[in-house]
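Feature annotations, courtesy of Swiss-Prot:
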- CYS92 to Ser: Contains only two zinc binding sites (MUTAGEN)
- CYS92, HIS157: Zn(2+) 1 binding site (BINDING)
- HIS166, CYS244: Zn(2+) 2 binding site (BINDING)
- CYS244 to Ser: Contains three zinc binding sites, but the third site shows a decreased affinity for zinc (MUTAGEN)
- CYS307 to Ser: Contains only two zinc binding sites (MUTAGEN)
- CYS307: Zn(2+) 3 binding site (BINDING)
Amino acid sequence: MEAIKGSDVNVPDAVFAWLLDGRGGVKPLEDNDVIDSQHPCWLHLNYTHPDSARWLASTPLLPNNVRDALAGESSRPRVSRMGEGTLITLRCINGSTDERPDQLVAMRLYMDERFIVSTRQRKVLALDDVVSDLQEGTGPVDCGGWLVDVCDALTDHASEFIEELHDKIIDLEDNLLDQQIPPRGFLALLRKQLIVMRRYMAPQRDVYARLASERLPWMSDDHRRRMQDIADRLGRGLDEIDACIARTGIMADEIAQVMQESLARRTYTMSLMAMVFLPSTFLTGLFGVNLGGIPGGGWRFGFSLFCILLVVLIGGVTLWLHRSKWL
């Protein structure tokens with residue numbers, strides 16, 4: 001493949017444009033640099049920036065059917081070979097487990113053995129690990145190593161997020177054993193996050209597996225082996241997600257049962273109170289009719305005797321309920 005001039009990929013508002021030095025480090029790309037397989041270029045763009053959008057729409061370095069995909073038209077993880085290059089769409093985790101499940105950020109990239117063009121709108125936090133390694137001189141030396149390191153960083157972030165969700169489920173299960181109900185919406189958010197993760201990480205695992213099996217010229221056998229390991233690791237994470245989704249379903253049933261039992265206890269208590277006070281209510285209503293005068297109204301001990309009668313009646317009903325094992 002022909003070499004590319006640095007001026008051909010000069011985008012003023014690029015997030016960064018670096019030239020890999022072939023020894024694990026990078027340097028800022030300059031117009032007189034020569035880009036080839038020994039010194040590939042990494043151009044990282046925000047496709048919403050005007051200069052980046054114009055470059056994506058006009059550069060001859062990109063196939064026509066790649067431009068729309070890099071400009072944000074593609075969202076689900078996938079991989080497509082485009083002649084000598086490859087178009088890859090990946091998803092990564094941004095944010096924490098307390099946020100709504102919209103923290104999956106899309107990253108789109110087109111690459112061959114000479115240069116890498118990656119685009120995003122929101123910042124991709126997983127790339128910070130790769131950027132840090134390159135700045136320290138311990139990063140990838142070629143395009144194949146770069147792709148493996150990026151996929152490894154994305155999977156690390158996904159695995160950490162899945163582990164955090166798993167810990168929350170364990171805490172929730174422990175609380176349910178103590179009859180503690182989680183706040184409203186907590187379990188629904190947790191389940192939604194798991195479902196969204198499952199939706200995007202399953203095709204991403206397939207992307208990794210395909211990259212491991214494709215005979216891409218810029219990926220060595222070691223790169224393919226590492227990529228297969230990454231796919232297997234993400235597959236284990238998906239198995240964990242499936243188990244967590246099943247456990248949230250069981251917890252939802254358990255929460256419903258706990259709430260139903262609590263409501264039944266309250267209803268039972270109110271029914272017993274009604275049974276205890278029903279006879280006394282009947283007597284007070286009967287004596288309060290006052291059609292022929294209140295019985296005992298002219299006797300000074302009448303009210304006291306009536307109160308004693310009510311206490312004895314309530315005690316008798318309570319004793320009967322206790323002997324009947326209703327209390």
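The chain as shown is numbered from 1 upward.
Heads up, the Cβ atoms here are built off N, Cα and C, so glycines get one too.
Original residues fill every noted site, and no substitution is shown.
Taking the features listed in Swiss-Prot, we show where each one sits on the structure.
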| residue | record | contacts (Cβ under 8 Å, 6+ apart) |
| --- | --- | --- |
| CYS92 | mutagenesis position | LEU104, VAL105, MET107, VAL124, LEU125, ALA126, LEU154, HIS157, ALA158 |
| HIS166 | Zn(2+) 2 binding site | GLU240, CYS244 |
| CYS307 | mutagenesis position | none |
Fill in: Fewest other Cβ within 10 angstroms of its own Cβ, chosen from the recorded positions HIS157, CYS244
HIS157
Worksheet item: Tell me, by DSSP, whether HIS157 (Zn(2+) 1 binding site) is helix, strand or coil?
Response: helix
Practice prompt. Could you say whether, by DSSP, CYS92 (mutagenesis position) belongs to a helix, a strand or a coil region?
Written response: strand
Discussion item. Helix, strand or coil for CYS307 (mutagenesis position)? Use DSSP.
Written reply: helix
